[in-house]
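Record features, source Swiss-Prot:
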BINDING   SER41, LYS44, HIS129, LYS149, TYR158  ATP binding site
BINDING   SER41, LYS44, HIS129, LYS149, TYR158  CTP binding site
BINDING   ASP53, ASP55, ASP106  Mg(2+) binding site
MUTAGEN   ASP53 to Ala  Loss of both AMP and CMP incorporation
MUTAGEN   ASP55 to Ala or Glu  Loss of both AMP and CMP incorporation
MUTAGEN   HIS93 to Val  Loss of AMP incorporation but no loss of CMP incorporation
MUTAGEN   TYR95 to Val  Adds C75 and A76 but not C74
MUTAGEN   ASP106 to Ala  High decrease in AMP incorporation but not in CMP incorporation
MUTAGEN   HIS129 to Val  Loss of CMP incorporation but no loss of AMP incorporation
MUTAGEN   GLU173 to Ala  High decrease in both AMP and CMP incorporation
MUTAGEN   ASP215 to Ala  High decrease in both AMP and CMP incorporation
MUTAGEN   ARG221 to Ala or Glu  High decrease in both AMP and CMP incorporation
Amino acid sequence: MIEEEVLKIIKPTEEDKKGIEKVLEIIRERLNKLDFEVEGSFRKGTWLRQDTDVDVFVFYPKDVGKEYLERNALNDIINRIKDLDYTLAYAEHPYVIVNINNVEVDIVPALRVESGDRAITAVDRTPFHTKYVTSHLDERGKDEVRLLKRFMKGIGVYGAELKVQGFSGYATELLVIYYGSFRKVLEAASKWKHPIKIELTKPMRAFSEPLIIPDPVDPRRNVTAAVSLKNIATFSVAAKYYLKNPSMEFFFPSKKVEEKIKGDVLILRLNLDEKSSEDIIWGQIKRSVNKIERALKQSGFRVIDIQAWGDTSNIVIAVQLESKNIGQYYLNIGPQYYSETIDDFIQKNDNIWVGEDGRLYSIKERKEYNAEAIAKKNIVLKVKYNIESYWLQNTEDQQIMKFLRKTPTWLK
């Protein structure tokens, strides 16, 4: 059975676990006398073999407040690990990433609260998530979560960060707890039609998102609030087709040969000079993508597709147009002959005539008809960056080929 084969690949061995435990021993020594716990998928037993990142939470009394975490707590942690290979990262508040033997350990300051619904910062709920999941999943259930995670990674819908807008690890765990197994999650998802409500607990307020899973440890929160409709739909379609014809392609998609370029494709390569948090950068990239698309359409271009990918240093925006060539002039459609606005139309336009349909028309010159210039002008990054832009002629870049192909390898 395919799922058993996948598990052999993704389930960590005892050696894998020992390797991470050795790294954690180093961290434990550095955090001695602090109130800390290992959290996340490693602690819950739902981690994948290829994932070598571990979460360690350092807890402080809730009375010290959020500002204390951002300054005092962070400095305390840095002083304890400053001789190790570490970098600062940013979410709701800063945290530290330590790299030891190719294992990434996220050391996150948090506040110790009585229950998940009393969380002051988002990370304060984490230990309650851990307790909930470990009390509701047996060993087989953990393997079912692993299968679901790998499936979602394979089809590109895993990861709650803004860049992806997909399913979090916690969401996959709750789905398996609710439905009972990987296959049962897929059977349900294949029939989804939004809005979808999955209630392990009764919500404490109304939610408007397309997929609603109230957090069992804090029912005021929707666990899947960040999941985009596109990713919900992709997961549903993939579930349907996997159940029809199970394949390793869903878990480990293959690379395809070069695709034919249809239309004109503009590639914008951005190299960022400054570091910032991933969510901040990708919030600006998504706004840029929307602004570019809107500006191109307003200028008369027919946009087939526009996508962005990359990390926090190097980003690619690909714009696919029916054609990069549009006329310098265009037909401007005016009001009907009996409209009170015809005087205004006549004053503002030249080359005016009355059409066979009784409507006034004119010829107008486009303000902008260079698609490349329009796209570059509508990038709204707030950090310094260099940009290289070109019209695609050919490529061996796998991500660009994926953009050209459109159809996921698991679908066809």
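Every residue gets a Cβ built from N, Cα and C, even glycine.
Sequence unchanged from the original; the noted substitutions are absent.
Sequence features, as recorded in Swiss-Prot, placed on the structure.
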residue : record               : Cβ within 10 Å
SER41   : ATP binding site     : 23
LYS44   : ATP binding site     : 21
ASP53   : mutagenesis position : 15
ASP55   : mutagenesis position : 20
TYR95   : mutagenesis position : 24
ASP106  : mutagenesis position : 17
TYR158  : ATP binding site     : 21
GLU173  : mutagenesis position : 26
ASP215  : mutagenesis position : 26
ARG221  : mutagenesis position : 19
Nonlocal neighbours by CB distance (under 8 Å) for HIS93 (mutagenesis position), same chain, sequence gap 6 or more: LYS66, LEU69, GLU70, LEU74, PRO109, THR121
Under 8 Å by Cβ from LYS149 (ATP binding site), counting only residues of that chain that are 6 or more apart: THR46, LEU48, TYR158, GLY169, THR172
Spatial neighbour of ASP106 (mutagenesis position) that is closest, considering only the recorded positions LYS44, ASP53, HIS129, ASP215, ARG221 and their CA atoms: ASP53
Cα-to-Cα gap, ARG221 (mutagenesis position) vs HIS129 (mutagenesis position), nearest whole Å: 13
Distance from GLU173 (mutagenesis position) back to ASP55 (mutagenesis position), taken between C-alpha atoms, in Å: 17
Where GLU173 (mutagenesis position) falls in three-state DSSP terms: helix
Between SER41 (ATP binding site) and ASP53 (mutagenesis position), the C-alpha gap once rounded to whole angstrom: 9
ASP53, ASP55, ASP106 excluded, remaining Cβ within 8 Å of their centroid (Mg(2+)): GLY40, VAL54, VAL56, ILE97, GLU104, VAL105, VAL108
Per DSSP, three-state class assigned to LYS149 (ATP binding site): helix
